[in-house]
Amino acid sequence: MSPQTETKTGAGFKAGVKDYRLTYYTPEYETKDTDILAAFRMTPQAGVPPEEAGAAVAAESSTGTWTTVWTDGLTSLDRYKGRCYDIEPVAGEDNQYIAYVAYPLDLFEEGSVTNLFTSIVGNVFGFKALRALRLEDLRIPPAYSKTFQGPPHGIQVERDKINKYGRPLLGCTIKPKLGLSAKNYGRAVYECLRGGLDFTKDDENVNSQPFMRWRDRFLFVAEAIFKSQAETGEIKGHYLNATAGTCEEMLKRAAYARELGVPIIMHDYLTGGFTANTSLSFYCRDNGLLLHIHRAMHAVIDRQKNHGIHFRVLAKALRMSGGDHIHSGTVVGKLEGEREVTLGFVDLLRDDYIEKDRSRGIYFTQDWVSMPGVLPVASGGIHVWHMPALTEIFGDDSVLQFGGGTLGHPWGNAPGAAANRVALEACVQARNEGRDLARHGNDVLREACKWSPELAAACEVWKEIKFEFETIDTL
């Protein structure tokens, strides 16, 4: 093992390697309101005590290194070091522990998710003394969160911009995700928006490929938006993906979207990076654009139970970096997502104050103070039969996004959109009348089918479609 010792006033420098726990394991420490707190799930190597492993995590993610260095004496490690202040075994797991680490605020640059993550989830994740390490949760104190702008606009401002209240918003990802020409792509957008959707979406893969350059796509999509608005009398939008190979190109695409007068653009925040995302978020607030966020690559980071970063941490990071929507899983669709865990980080995205609740995976009470909220987006393998459950689970402040569940309608895109809109409004009305959607949701849809042939056709097509697999990431 390897670490660093604290050099106290009057003590001489003693070279060598000493246990991390001598300096970084401090069970007597009382956390401060200004500390950033982290909960790590750690699996030590055989023979490594959990106290030493927890101290190593605190050291290597803050001021420590593998040996004592004489420059320790030029600063105050006691002021700047991370501290492992508690360790608890994980119930039902062999040799797994939750290590709680407190970091002083001065370790991190203000307003920089990039710097925060570089320290807390940096080199320590490759540390040999650990078989595996996962960051389960972070407590971001108001003293730090107030250094971030957060979402460009937030939930209430978005509703005011698009003039839609009292129900979830409806979206659709255009399929096939790759291969359409810009003109045919715009046609699909128009049909979906005219049929009753609020938004359509670029797939996360769509940037500027040879079959459809970004500028052509933006032009045809803008035409589709304005035509559908004129015909329906509703404000419509399409998530134009501004993600690009450089920040300069990304901002150029965002500027062109603003010139066209569209209401919303999109970014892949993990593949694009937090620095790029924060820059784009600032641009969107300054220029009145809503910002939809896709989480492509998240499962590489968050799906394994014992190593990586839980999505609740990535969700908090996005709220600080900036985005008005983010994909959050569906609970009922084709993508990973256990109900209570999903609802836990959905609350972390939307609410101002979230109490500690280990039953939902929330390790710390989180106070966002006045930071705007983010709309969770349920997307992936959902169709009209899921509408009652989605309405009940996610509530009004959400975006329900049906790709194949719109474009796969046997009568075409516009009827597919109409089916989803009718299903949603029927579920919202039934809920508002006091009906239990968990028990009577299917009956609500069958009743609505009597006056919507589009919905009846959709219900017939997808009546047997289910995605019943065991969730990997459980509490």
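Quick reminder: no glycine exception, Cβ is built from N, Cα and C everywhere.
No noted substitution is present; original residues retained.
A simple way to gauge crowding: the CB of LYS175 (active site, proton acceptor) has 16 other CB atoms within 10 angstroms, across all the protein chains here. The active site, proton acceptor annotation in Swiss-Prot covers LYS175 (among others) and is backed by sequence analysis.
Other Cβ atoms within 10 Å of the Cβ of HIS294 (active site, proton acceptor) number 28 in total over all chains. In this structure, HIS294 (active site, proton acceptor) is part of a beta strand by DSSP. According to Swiss-Prot, the active site, proton acceptor annotation covers HIS294 (among others).
For ASN123, THR173, LYS177, ARG295, HIS327, SER379, the entry in Swiss-Prot reads substrate binding site. ASN123 (substrate binding site) counts 10 other C-beta atoms within 10 Å of its own C-beta, drawing on all protein chains shown. In three-state terms derived from DSSP, ASN123 (substrate binding site) belongs to a helical segment.
Residues or ranges marked as Mg(2+) binding site in Swiss-Prot (evidence: sequence analysis): LYS201, ASP203, GLU204. Other Cβ atoms within 10 Å of the Cβ of LYS201 (Mg(2+) binding site), summed over all protein chains shown, number 29.
Annotation of the natural variant ARG258 to Lys in Swiss-Prot: In strain: 1c11; the original residue is retained in the structure shown. Sequence-distant neighbours of ARG258 (variant position) (same chain, 6+ apart, CB under 8 A from its CB) are ASN287, GLY288, LEU289. Look at ARG258 (variant position): DSSP puts it in a helix.
Listed in Swiss-Prot as a natural variant, HIS440 to Tyr is described as follows: In strain: SAG 26.98 and 1c11. The Cβ of HIS440 (variant position) lies under 8 Å from the Cβ of PRO388, ALA430, each on the same chain and at least six residues away in sequence.
Overall, the recorded substrate-binding residues ASN123, THR173, LYS177, ARG295, HIS327, SER379 cover a maximum inter-Cα distance of 37 Å.
Counting other CB atoms no more than 10 Å from each candidate's CB, the binding-site residues ASP203, GLU204 peak at GLU204. The secondary structure of HIS440 (variant position), as reduced to three states from DSSP, is helical. Using a 10 angstroms CA-CA radius around THR173 (substrate binding site), the recorded positions that qualify from LYS201, ASP203, HIS294 are LYS201, ASP203. Note on proximity: of the recorded positions LYS201, HIS294, ARG295, the one nearest LYS175 (active site, proton acceptor) is LYS201, by Cα distance.
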